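**Student:** Quick one: structure below, then a few questions.
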Amino acid sequence: MATVESGPDALVERRGHTLIVTMNRPAARNALSTEMMRIMVQAWDRVDNDPDIRCCILTGAGGYFCAGMDLKAATQKPPGDSFKDGSYGPSRIDALLKGRRLTKPLIAAVEGPAIAGGTEILQGTDIRVAGESAKFGISEAKWSLYPMGGSAVRLVRQIPYTLACDLLLTGRHITAAEAKEMGLIGHVVPDGQALTKALELADAISANGPLAVQAILRSIRETECMPENEAFKIDTQIGIKVFLSDDAKEGPRAFAEKRAPNFQNR
């Protein structure tokens with residue numbers, strides 16, 4: 001399997017069963033770059049294809065999560081040119097997790113600003129942790145730009161309609177406390193502790209049966225917005241495969257023997 005290489009704009013680190021992806025342009029508040037997104041796509045592929053990776057964390061360096069598009073760089077070339085020259089392609093969409101969801105849990109560990117594309121990437125994650133001073137917002141409309149990371153479609157599916165419209169149409173920024181109250185994030189921790197909390201969550205997830213975790217995640221996604229009677233058919237099909245696995249035998253056996261289970265992902 002190909003190794004994911006870290007680069008100046010993004011760092012990739014393996015800790016146990018968890019892959020940590022760090023956006024690494026702190027001088028630009030971790031604004032997105034072509035190189036950063038290339039490495040991120042490689043990392044997503046690694047998470048999906050490496051059976052020993054059970055969880056992934058996305059974070060940012062230097063006390064920033066991600067400021068989205070590099071607006072200063074955009075002054076060198078009209079933003080619309082990327083649609084003409086082909087630079088806005090599938091790899092960029094994949095990096096932003098637009099239309100792509102990982103097969104394993106993805107946790108966001110947010111410190112500082114997660115603005116525009118930063119909040120858009122956030123919506124592609126499953127569990128979200130933020131330092132108490134973190135800021136969120138989808139501010140593209142302020143600069144007569146459009147949220148190409150998918151927020152006009154998926155934000156309203158994640159928080160109440162009127163709150164989604166408020167954020168999208170005013171472009172205002174909100175605090176971590178407000179984001180938690182809206183349901184955009186799940187955990188608020190002291191500043192500097194977001195990654196620590198994310199690692200705790202990743203360890204808890206990785207200790208569970210990987211087949212069960214991935215199946216639950218798949219069922220959540222595949223049945224989203226479906227009528228229950230249709231969703232339960234898919235839910236049952238996915239669940240039966242888990243019950244037929246070797247790990248489904250190991251779990252109850254470990255419980256009966258009062259020991260930690262040794263799951264083999266099969």
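From the backbone N, Cα and C atoms, a Cβ is placed for every residue, glycine too.
Relevant sequence annotations retrieved from Swiss-Prot are reproduced here:
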type	residues	note
ACT_SITE	Glu120	active site
MUTAGEN	Lys135 to Glu	Nearly wild-type levels of succinylation in vitro, reduces specific activity 8-fold
ACT_SITE	Glu140	active site
MUTAGEN	Lys142 to Glu	About 50% succinylation in vitro, reduces specific activity 7-fold
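Give me the structural setting of these features: burial, nearby parts and distances.
**Tutor:** Close to Glu120 (active site) in the fold, though at least 6 residues off in sequence, lie Gly68, Leu96, Lys98, Ile138, Pro147, Gly149, Gly150, Ser151, each with a CB less than 8 Å from its CB. In three-state terms derived from DSSP, Glu120 (active site) belongs to a helical segment.
Long-range Cβ neighbours of Lys135 (mutagenesis position) (same chain, at least 6 residues apart, Cβ-Cβ under 8 Å): Gly112, Pro113, Ala114, Ile115, His173, Ile174, Thr175, Ala176.
Taking a C-beta cut-off of under 8 angstroms and a sequence separation of 6 or more, Glu140 (active site) has the following same-chain neighbours: Gly68, Ala116, Tyr146, Pro147, Gly171.
The Cβ of Lys142 (mutagenesis position) lies under 8 Å from the Cβ of Gly171, each of which sits 6+ residues away along the same chain.
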